[in-house]
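Everything below concerns the one structure shown next.
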Amino acid sequence: MTNLRKTHPLMKIINNSFIDLPAPSNISSWWNFGSLLGICLIVQILTGLFLAMHYTSDTTTAFSSVTHICRDVNYGWLIRYLHANGASMFFICLFLHVGRGIYYGSYMFLETWNIGVLLLFAVMATAFMGYVLPWGQMSFWGATVITNLLSAIPYIGTDLVEWIWGGFSVDKATLTRFFAFHFILPFIVAALAGVHLLFLHETGSNNPSGLPSDADKIPFHPYYTIKDILGVLLFILILTSLVLFSPDLLGDPDNYTPANPLNTPPHIKPEWYFLFAYAILRSIPNKLGGVLALVLSILVLAVIPLLHTSKQRSMMFRPFSQCLFWILVADLLTLTWIGGQPVEHPFIIIGQLASILYFLLILVLMPIASLLENNLLKW
């Protein structure tokens, strides 16, 4: 068996990726989220596949088909809520994974990091289109509002929006194409994740100290396989608790009302994991400016490696940078809260200040703090 594992062309790839992979001996539980994201993707693809067997992407029957899944299909309610809450778990793991990358300087692996940013965009696009499919009120109006933002693009904006809609409003054509894209994108995400791993294994994993770990490597199996299994068990515990005890905790009650183009909900807002970006979008009074800020709020991740001014890789031994990092985390939580609030005083000004602070921290304050730390260490 050992021989086959190391000689068979397919088994060799698996062996070099998950069994005999040399891994740093000191990577903490913050390194568990990569495997958890893989599990999330598998759960989403499987539950999504079973949902697609019963779902109809037609405006007249989409809402009814989701109701039918929940009421009449064996364990349909379980599959539906695993899929919906699985998306929330996916984003929790994503945010923690990206946060880990920023804290420990993993972004210095440029190829891996850039593919990761691309993956983040792809997953966000997938989640947005998936939210439209149940064809509830928030599905319809969320799709209308977010796609309409593209009309802010000069000259081609209006034509672009109508081209995406497949008509003059969000309708049957829009729903059908969103279903098609929502089905295909996770497989593209899986392929990109493979490339992400390929690039990572070219360099090997980073570790909390940010120092080279070539002198102290251990095999991935059994040490990190057992550690990943513990992470997966905790993940399953949280996901099943969420699904079985409060499946609608993170959803919007408006989505239990069928889509009605003649009736606008009082507060249109996306799912919780987009609220921070939505808050940044709303904090700018100009439409095009808001759209640019929205895109840049994620795209700013791609410039983080260029702004690394510290002589150390990780933040483990940099208290100033640590303080700014946790202020950034608090700021993102503030933006998430603001994104779910109505557009009125004092939420408007809080959102604007939090948006300014977000970009200021990443683009200005953190690079300056790194230079200051270099100076204090006389480097």
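The backbone N, Cα and C atoms fix where each Cβ goes, and this holds for glycine too.
Classification of Lys6 (variant position) by DSSP places it within a helix. For the natural variant Lys6 to Thr, the note given in Swiss-Prot is In strain: Isolate SO-03/2/17-2.
DSSP assigns Ile39 (variant position) to a helical segment in the three-state reduction. The note that Swiss-Prot attaches to the natural variant Ile39 to Thr is: In strain: Isolate SO-03/2/17-2.
Marked as heme b b562 binding site by Swiss-Prot: His83, His182. Sequence-distant contacts (6 or more apart, same chain, Cβ under 8 Å) of His83 (heme b b562 binding site) comprise Gln44, Thr47, Gly48, Leu51.
DSSP classifies His97 (heme b b566 binding site) as helix under the three-state reduction. Taking a C-beta cut-off of under 8 Å and a sequence gap of six or more, His97 (heme b b566 binding site) has these contacts in its own chain: Phe33, Gly34, Leu37. As annotated by Swiss-Prot, heme b b566 binding site applies to His97, His196, with the evidence given as similarity to another entry.
Secondary structure at His201 (ubiquinone binding site), taken from DSSP and collapsed to helix, strand or coil, is helix. Cβ neighbours of His201 (ubiquinone binding site) (same chain, under 8 Å, six or more residues apart in sequence): Asn16, Ser17, Leu21. The ubiquinone binding site annotation in Swiss-Prot covers His201.
Summarising the environment of Ser213 (variant position), the number of other Cβ atoms within 10 Å of its Cβ, over all protein chains shown, is 19. Record note (Swiss-Prot), natural variant Ser213 to Leu: In strain: Isolate SO-03/2/17-2. The unchanged residue is displayed.
Of all Cβ atoms in the protein chains displayed, 13 besides its own lie within 10 Å of the Cβ of Lys6 (variant position). Between the alpha carbons (Cα) of Lys6 (variant position) and His196 (heme b b566 binding site) lies a span of roughly 23 Å. Here the CA atom of Ile39 (variant position) lies 27 Å from the CA atom of Ser213 (variant position). Cα of Ile39 (variant position) to Cα of His182 (heme b b562 binding site): a distance of 18 Å.
Long-range Cβ contacts of His182 (heme b b562 binding site) within its own chain (separation 6+, distance under 8 Å): Gly48, Thr126, Met129, Gly130, Leu133.
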